[in-house]
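**Student:** As listed in Swiss-Prot for this protein:
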type    : residues      : note
DOMAIN  : 34-84         : domain 'bHLH'
MUTAGEN : Ser38 to Asp  : Significant decrease in transcriptional activation by the CLOCK-BMAL1 heterodimer. Significant decrease in transcriptional activation by the CLOCK-BMAL1 heterodimer, reduced nuclear localization and DNA-binding; when associated with D-42
MUTAGEN : Ser42 to Asp  : Significant decrease in transcriptional activation by the CLOCK-BMAL1 heterodimer. Significant decrease in transcriptional activation by the CLOCK-BMAL1 heterodimer, reduced nuclear localization and DNA-binding; when associated with D-38
MUTAGEN : Leu57 to Glu  : Reduced BMAL1 binding. Abolishes transcriptional activation by the CLOCK-BMAL1 heterodimer. Abolishes regulation of circadian clock
MUTAGEN : Lys67 to Arg  : Decrease in sumoylation and its transcriptional activity. Abolishes sumoylation and interaction with ESR1 and decrease in its transcriptional activity; when associated with R-851
MUTAGEN : Leu74 to Glu  : Reduced BMAL1 binding. Abolishes transcriptional activation by the CLOCK-BMAL1 heterodimer
DOMAIN  : 107-177       : domain 'PAS 1'
DOMAIN  : 262-332       : domain 'PAS 2'
MUTAGEN : Trp284 to Ala : Reduced BMAL1 binding. Slightly reduced transcriptional activation by the CLOCK-BMAL1 heterodimer
DOMAIN  : 336-379       : domain 'PAC'
MUTAGEN : Ser431 to Ala : Significant loss of phosphorylation
MUTAGEN : Pro656 to Ala : Reduces histone acetyltransferase activity; when associated with A-658 and A-659
MUTAGEN : Tyr658 to Ala : Reduces histone acetyltransferase activity; when associated with A-656 and A-659
MUTAGEN : Asn659 to Ala : Reduces histone acetyltransferase activity; when associated with A-656 and A-658
MUTAGEN : Gly669 to Ala : Reduces histone acetyltransferase activity; when associated with A-670 and A-672
MUTAGEN : Ser670 to Ala : Reduces histone acetyltransferase activity; when associated with A-669 and A-672
MUTAGEN : Val672 to Ala : Reduces histone acetyltransferase activity; when associated with A-669 and A-670
MUTAGEN : Lys851 to Arg : Decrease in sumoylation and its transcriptional activity. Abolishes sumoylation and interaction with ESR1 and decrease in its transcriptional activity; when associated with R-67
Amino acid sequence: MVFTVSCSKMSSIVDRDDSSIFDGLVEEDDKDKAKRVSRNKSEKKRRDQFNVLIKELGSMLPGNARKMDKSTVLQKSIDFLRKHKETTAQSDASEIRQDWKPTFLSNEEFTQLMLEALDGFFLAIMTDGSIIYVSESVTSLLEHLPSDLVDQSIFNFIPEGEHSEVYKILSTHLLESDSLTPEYLKSKNQLEFCCHMLRGTIDPKEPSTYEYVRFIGNFKSLTSVSTSTHNGFEGTIQRTHRPSYEDRVCFVATVRLATPQFIKEMCTVEEPNEEFTSRHSLEWKFLFLDHRAPPIIGYLPFEVLGTSGYDYYHVDDLENLAKCHEHLMQYGKGKSCYYRFLTKGQQWIWLQTHYYITYHQWNSRPEFIVCTHTVVSYAEVRAERRRELGIEESLPETAADKSQDSGSDNRINTVSLKEALERFDHSPTPSASSRSSRKSSHTAVSDPSSTPTKIPTDTSTPPRQHLPAHEKMTQRRSSFSSQSINSQSVGPSLTQPAMSQAANLPIPQGMSQFQFSAQLGAMQHLKDQLEQRTRMIEANIHRQQEELRKIQEQLQMVHGQGLQMFLQQSNPGLNFGSVQLSSGNSNIQQLTPVNMQGQVVPANQVQSGHISTGQHMIQQQTLQSTSTQQSQQSVMSGHSQQTSLPSQTPSTLTAPLYNTMVISQPAAGSMVQIPSSMPQNSTQSATVTTFTQDRQIRFSQGQQLVTKLVTAPVACGAVMVPSTMLMGQVVTAYPTFATQQQQAQTLSVTQQQQQQQQQPPQQQQQQQQSSQEQQLPSVQQPAQAQLGQPPQQFLQTSRLLHGNPSTQLILSAAFPLQQSTFPPSHHQQHQPQQQQQLPRHRTDSLTDPSKVQPQ
């Protein structure tokens, strides 16, 4: 029993130990599992992070679009870092040391300043003489565009006598096969030599001129420039020729002019269409300059105000500018030619100006000239000048297309200064901050004073080929332009032959389709201008026709009116006391000056020709404007005869009298005595006997007719004043007067001439002497004083002075007979067969009576 108890105790102890062991094992397993889980999590996190980094690194590697494994990504990353390290080392070696330049200048600005100071440009040449790069500064020094030199041989720009020497210098390194080591390229390959280079010209026909230059540079292997820093340079080399090209070297040099330049010329434009505005006086002095001008020309506004614009122009451009300014003064606006403007930094820049004249808003007088100046490049100037000369200008794209040719392995068109600097183990790149420095860095064209360094060639050297058809087209275009300007009426059909002729012209060999289309566009523009001018001329013609129609309507209204004249009879002769002018049924008695225009029949048609034109004209007197002229005057009606005077048809007219006839009341100082008859063949008697200060002209004559004309408003266009000196008969220009001939008195010239011939010469001389002794101050003398004298005829006229040169007076007739012949009944019954119709005079133009101002 005791044993049983002890056994039970022992079994319980064993069971307790087994359970504790099992529990311990379970605890240990749980701990290991937890550690394993955490370790797996951390490992997975690390792997995920590593994969993310590898993926990000692979995405940054260039040139491969396919998915790469981790080892490839790591390998390419190592290669990239290695090349980057090499590039950094090269950049550090080529970096300009800080003690060479001021700290405030960048490498680009310092490089441009050095080029300006050296009067040079960069040039990269292959060993066979092919030019692969040239800087833009060559334009201001040698007047060549970079596109003219790239892909060309250097020997084309060197005199023939220097070809062998230059070729020997460039090919020297080829004799040493082991000299192309990096050490040799860095230290022992500097080369310097002098030669002559051809200077460019606008006209290829001009004689060639060479400038003496100095080359200073080094041979550089193209493999020394890393692919990552080529900046597109590698793309210009075709892949099939790249291995052979990479084994070659080039000569990168700074080309300097032997003769320094004092006045620079900036030929390139960094930003197109740079412009500024200014205002000038009519004497072309600066009145205003806007804020955009100082960065371009260097002058502040106060520095140029008051100075003449011609002080800043190149002497060779003054003549063309003067012509442009004359055109501006004639037409009020225009565009100047290309010209050079001197900046404050003593540099020439090319400008073109659009200008117009502004006028005062009140008095319409020109105030000043507004100018908009645009900066242009030398390439544009040269292209325009060559177009004027009829020379084909090669397009810039053609030079760039040459680099696409697969048959040439060394035609490389580099486009920036950075590439040449990289070949020279330099890597500066132009920055936006160096814009002002670039403008001041371009050097000028060689001064003509440096002629000792120039070698002119024989003028028999054949010039560059140009297109004669293009030149002819340009000349034809200019001739069409001159015809369109000078012609007064141009039809639209004029432009059709020109367009068809231009379309039928054969395209010469070498002329591109683009150039031919540009010429057709110019011809189309000329055609549009001609059509526009034609439309303007047609509009002017229509307007003039409308004005002519209105004038004809006024003439018809004037011809529809009548004129009635009342003659007052006196004892010794005829005293015309009043003149009544009627229009329809109304009689206007207001005193109004009458403007008329007419012509004088030549004296040789009536007389022998001994009387000059000046003697035929009646001296005019000034009619003073007084208040009495505004008052109305009644028309005197007495023993008068109403006469209707016939008209004259057109005849030969000479010696026009440019004045206006005004019939007024008699005055003491306005007497003109005109003889009623004059001898035709008498050369001894003087026509004008007296001419006193009271403006009286007295003609010696026997029988005279005293007339008194009173001013009355006339609605017609002309009044014919009696004048026995010229014709011998009163004539008017109204066709309606012919309807009153049944009641009118018509006198013939033949009767007057017969009466003059029948009169003895002695009696005529006595009458002339007696008329010279008579001094009658007015026609208001009593009739009793004239009983003992033969009847005299006086004509008193007053004419208004005014500035219309077209107004003329016809003095064509007089009244030679006495008062007994004037009654209409007596004339109609006894003298019907003696009436004679004289030609009708027609005046050139009529003055509107409404526009006549009282004097």
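Each residue's number is its place along the chain shown, starting with 1.
Including glycine, each Cβ sits where the backbone N, Cα and C put it.
Substitutions noted, but not modelled.
Describe the structural surroundings of these features, if you would.
**Tutor:** DSSP gives Ser38 (mutagenesis position) a helix state. A 10 Å cutoff on Cβ-Cβ distances gives Ser38 (mutagenesis position) a total of 10 other Cβ atoms nearby, all chains included.
Its own atom aside, the Cβ of Ser42 (mutagenesis position) has 10 Cβ atoms within 10 angstroms in the protein chains shown.
Taking all protein chains in view, 16 other C-beta atoms sit within 10 angstroms of the C-beta of Leu57 (mutagenesis position).
In three-state terms derived from DSSP, Lys67 (mutagenesis position) belongs to neither a helical nor a strand segment and is classed as coil. In sequence order, Gly58 constitute the residues six or more apart from Lys67 (mutagenesis position) in its chain with CB-CB distances below 8 Å.
Close to Leu74 (mutagenesis position) in the fold, though at least 6 residues off in sequence, lie Ile54, Leu57, each with a CB less than 8 Å from its CB.
Each residue of the domain 'PAS 1' (107-177) gets a DSSP state, and the totals for helix, strand and coil are 41 helix, 13 strand, 17 coil.
DSSP labels the residues of the domain 'PAS 2' (262-332) in these numbers: 29 helix, 16 strand, 26 coil.
Taking a C-beta cut-off of under 8 angstroms and a sequence separation of 6 or more, Trp284 (mutagenesis position) has the following same-chain neighbours: Ser308, Gly309, Tyr310, His325, Ile369.
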